[in-house]
Amino acid sequence: MGFINLSLFDVDKLMVWVSKFNPGKILSAICNLGIDCWNRFRKWFFGLNFDAHMWAVDAFIPLMPHYTEQMERVVDDFCSETPESKLEDCLELDTSVNEFFDEEVYKKDEEGVMKLQRSAARKHIKRVRPGMMQAAIKAVETRIRNRHTIFGDDMGKVDEAAVRATASDICGEFKINEHHTNALVYAAAYLAMTPDQRSIDSVKLAYNPKSQARRTLVSAIRENKAVAGFKSLEDFLGGPLSFPVEDAPYPILGIPEIRVAEKRASRVMKSKRVVGLPAVSAGLKVCVHQTSLHNMIVSLERRVFRVKNSAGELVVPPKPIQNAFDSISYFREEWLRKLSHKGQILKSSLADVVACYSSEKRKLYQKAADSLEKKPVQWRDSKVQAFIKVEKLECDTKDPVPRTIQPRSKRYNLAIGQYLRLNEKKMLDSIDDVFKEKTVLSGLDNRAQGRAIAHKWRKYQNPIGIGLDASRFDQHCSVDALKFEQTFYKACFPGDQQLETLLKWQLSNTGSALLPTGELVRYRTKGCRMSGDINTGLGNKILMCSMVHAFLKETGVRASLANNGDDCVLFCEKGDYEQINRNLEQWFLCRGFEMTVEKPVDVLEKVAFCRSQPVCIATQWAMVRQLGSLSRDCFSTQDWLNPKTFKDAMNALGQCNGIINDGVPIHMAQAKLMHRIGGNRKFNLDALHKQMEYSWRDRLGKRTNLLWSEVEDATRLSYFRAFGIEPYIQRIVEEYFSQVEITCEGRSTNVLPTHYSRIHKDLIKAR
């Protein structure tokens, strides 16, 4: 029996005719013709104008048949709880394993002095209880299914490898012996890759005609439904979208150190907006703080004057104990010896310092240099002019406090830059020489950083990586800490009175901030790093590296440090973690710094450094930016509503990210899409420099070729270990990026919905 060609009839007349019959009998007759006829009817039905035929929705939708199965049974099966043994209940201590490790504890000796003592402690290795192997296999299988998204015939070899890696990780978490781990990985992994009855039922539930019909209805309605002021969802997602910035949701504390002067004449300033690409983003909420009186006061209160203690109370930053840095002075002497082998440290001319800058900055610094030729630097040049940093922040988990940049005048920066700017590389290299390996990783591209971190990892037999979280490092730089840092500079230029004066002005700061609305905020601080100082990066590296070196020396722990200012990761043997965890926080607190020892990781790809993680790309290690970058790169405070500016930005982002992420899953696909939106233009260094003035050198190194290399299976597996995104999901997202179409026509809205992207934020989420 054939199916009537409904397109030959007048739809309105046909629907009036259909309405006279029983809708249930019509659907039954169509279903009896077969699934092809049913799908054709469904496609025609949902192409109707529902506003004119709303009765059809009410009549037909409740009667959509289950077609092949009674789906109520499937739902009941899902809801019925079948008790299964927990993995921990299937395990017991394996007494046959005689493996020990050196346990280190501090104990008082006979004289009452705390000394490090080592003793052999048995490793707590477990095995599967007799008769419970089947239950243990089922428990591991369940855990695998909960961590992975898809199982079926479309799984490739790399997907199978990812499943086996997950099974191995589960056994490692529970410290199961090697023999039983081998059995569990082999059995549980392949069981998990074989669809069970629940997997089959879930497919039935998702793809039965009734479920498909409802999804089609939702899609049809969305095409005609207004979203956030737009005529449809497609219109909302189709191009760059502008929305306003907001104030940070924190109350003002009203501390006396901050004063607000009477309102002056306000400047004419256009309200800043953020422009994003909803269709290309990975779905995270991205916010930018506006320059307002509220944000300025909140930032100064919580990033300059007050910190949170362990009880969550806002208090003044901790002070170091007396003579806290005396025990670290040896590091300075050793550093000076290494520095002496790198040639003479000379004061630069103003012209040489000005030449370090480019573009508009060079013009401003040249003007300051001309001024210094006529009038020497004065104390008033060291005054701080603060402003709110315009940065893209991830606001899904918490609302960050606005950041304040606190620069001094360009006259002051040039004066102190004569001593430090051109000598900085030698000073940083000398830190590496003290550690006897590459330690300060700033200035390296992502591949060089990846190689350095992999080298540190391979130095140890049972390696772990320990992140050191220096909470608000600039805020915790006390007067004593800054004085200790300054001894490094003074030792390079002994007896130089001008340098001593310039450094002294950094110990006591007078700051102000003029807001666009006319308010003038004034404040004073003793100590505290001013984030706009020319020696901020160098000083933070000197302080952090010297303190970590002294801590390791005092405790006798053999470890390697990766440092980039206040970003630190320690690499050491697994057995040394407890000693570091037990002593480091108190050791740093005595010197005025609040440090948190993060949970150690025993997989190289899980090491987080400067918001990046190592991934093995075609046998070469490289640092890949964490998943939040997939959202942040899709937002800007530039005028992306202007088609030319938008295409130039997309071209620059696509080129830069395409080079640093060549051969990387998902990241390269997004970069390729951006490059396509930008017109697939050839690499242009000048255009890239214009768009990314501050970071392109460090990002690209010497690479200037867009290769778009094919993603290798081994890279997908390494990417999975780093971020937990299964290879199957990687390919789905890449396919989406290859097909999405974006217009350059910009639009505006007053609010960005919580789930604004086609890619839900939970899909590309580190696990």
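Glycine is no exception: its Cβ is also placed from the backbone N, Cα and C atoms.
What Swiss-Prot records for this protein:
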DOMAIN    463-580  domain 'RdRp catalytic'
MUTAGEN   W38 to A  Complete loss of RNA replication and membrane association
MUTAGEN   F41 to A  Complete loss of RNA replication and membrane association
MUTAGEN   F45 to A  Complete loss of RNA replication
MUTAGEN   F46 to A  Complete loss of RNA replication
MUTAGEN   L48 to A  Complete loss of RNA replication
MUTAGEN   R164 to A  Complete loss of binding to the Y-shaped RNA element (YRE)
MUTAGEN   H179 to A  More than 90% loss of binding to the Y-shaped RNA element (YRE)
MUTAGEN   H180 to A  More than 90% loss of binding to the Y-shaped RNA element (YRE)
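All features noted in Swiss-Prot, drawn onto the structure.
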{"residue": "R164", "record": "mutagenesis position", "contacts (Cβ under 8 Å, 6+ apart)": "V185, A189"}
{"residue": "H179", "record": "mutagenesis position", "contacts (Cβ under 8 Å, 6+ apart)": "R127"}
{"residue": "H180", "record": "mutagenesis position", "contacts (Cβ under 8 Å, 6+ apart)": "R127, V128, M133, A136, C171"}
- request: Find the average pLDDT over the domain 'RdRp catalytic' (463-580) in the predicted model and report it.
  value: 94
- line: Taking DSSP H, G, I as helix and E, B as strand, the domain 'RdRp catalytic' (463-580) contains 52 helix, 35 strand, 31 coil
Statement: DSSP output for H180 (mutagenesis position) maps to helix
